[in-house]
Amino acid sequence: MCTGVRFSDDEGNTYFGRNLDWSFSYGETILVTPRGYHYDTVFGAGGKAKPNAVIGVGVVMADRPMYFDCANEHGLAIAGLNFPGYASFVHEPVEGTENVATFEFPLWVARNFDSVDEVEEALRNVTLVSQIVPGQQESLLHWFIGDGKRSIVVEQMADGMHVHHDDVDVLTNQPTFDFHMENLRNYMCVSNEMAEPTSWGKASLTAWGAGVGMHGIPGDVSSPSRFVRVAYTNAHYPQQNDEAANVSRLFHTLGSVQMVDGMAKMGDGQFERTLFTSGYSSKTNTYYMNTYDDPAIRSYAMADYDMDSSELISVAR
C-alpha cells in the first residue's frame, strides 16, 4: 500500500512525496537518469529530442531504470501506487497509439514532459501495456502525477483509461479515485477549529481540548482511511515559505499515515510497514528520502550530479 501527496508554495514550487508501504524492500535507491542517457522504450514510444534529467527512487532491472517515483528539473513528478483488483492493462501494443510499458511509464512521463497539462494531453493517445520484468509479478498500479499547479490520477481499468483531476492533491490505493472523493463527503463536518461550548438541555458541555473537531477522522491504515486522513492534513497544514519548512511539512503530512510494523498483516502473514518516504522540491531540484530503519532525512540535489552524462547514476544510501 502507498500514499502520495502534492502541494506548492507561494512561489509555485512543487513539493511532491510518497510513502511506499510493503513487507520487504526491493533494494531501491536514488537513481539519476541524466539527459544524455539513452535507452530504448519497449514499444518505441516517442519523446523529446532533448529529454529531461530525472531523479527519483527505483531499482535497475534488466539493465533499465525502473522508478517507483521520480521528478524532473521542471517540477513534474510522478509516483506509482498499488491498485490491485481494479488495474487492468492490455498485454499487446495497440496500433495507432503511443504504446508505453507499465514499468517504464514513470520515467517516460518525467523524461518527456514539463507539466501536468502536457501529460494529460499526451495521454489521449497512450496505451499502457502490461510488461512483466523477468522474475517479477505484474505491477497493478495507478499513478499520481503533479507539478506546481495541480495533480492528476491515471487509472487504467477494464473499461479504459481514466484521468482524474485531483483537487485534494493526494492518493492512496484501491478502490477507485472516484470512490475516495465520494467518501470524503462523510467527513464534511470535521474541523480543525476549537469546539465551541454548547448546551444539551440543562447541561453545559465544553471540549476536552484541541482536536475535538476532528472526531470521526479514521485512524486505521486501510486505503480509504489513509486517503481521508492525508487529504485532511494536506488541506489544513498552514502555508510555509521556505525549503526546510516545506520539506518538514511534506514528511510530517506523510507521517500522519505511515504504517508501523505489527499494525497490519498482509495476506501472506507478513506485516506491512512504510519502507521509505520520499519527496521532491522543485525549488532546489532536490530529492529527499528516509527509511523505516533510518528516519534521518537525506537529501540528493540534481546539482550534485552531472545531468548531461550518458551514464545512469545509482546513489548509495
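Residue 1 is the first one shown; counting continues down the chain.
Cβ atoms here come from the backbone N, Cα and C positions, even for glycine.
So, quick note: what you're seeing has the original residues, none of the substitutions.
Listed features, source Swiss-Prot:
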type	residues	note
ACT_SITE	CYS2	active site, nucleophile
BINDING	CYS2, ARG18	deoxycholate binding site
BINDING	ASN82	taurine binding site
MUTAGEN	CYS2 to Ala	Loss of both hydrolase and acyltransferase activities
MUTAGEN	THR3 to Ala	Decrease in both hydrolase and acyltransferase activities
MUTAGEN	ARG18 to Ala	Loss of both hydrolase and acyltransferase activities
MUTAGEN	TRP22 to Phe	Decrease in both hydrolase and acyltransferase activities
MUTAGEN	THR172 to Ala	Decrease in both hydrolase and acyltransferase activities
MUTAGEN	ASN173 to Ala	Loss of both hydrolase and acyltransferase activities
By Cα-Cα distance, the member of recorded positions ASN82, THR172, ASN173 nearest TRP22 (mutagenesis position): ASN82
Sparsest-packed among the recorded positions, when each Cβ's other Cβ atoms within 10 Å are tallied, from THR3, ASN82, THR172, ASN173: ASN82
Distance check against ARG18 (mutagenesis position) for the recorded positions CYS2, THR3, ASN82, ASN173, keeping those with Cα within 10 Å: CYS2, THR3
Where THR172 (mutagenesis position) sits in the secondary structure, as DSSP reduces it to three classes: coil
Alpha-carbon spacing, ASN173 (mutagenesis position) to ASN82 (taurine binding site), which is rounded to whole Å: 6
Residues that sit under 8 angstroms from CYS2 (mutagenesis position) by C-beta distance, when 6+ apart in the chain: ARG18, ASN19, LEU20, ASP21, ALA79, LEU81, ASN82, THR172, ASN173
Greatest C-beta neighbour count within 10 angstroms, which of the mutagenesis positions ARG18, TRP22: ARG18
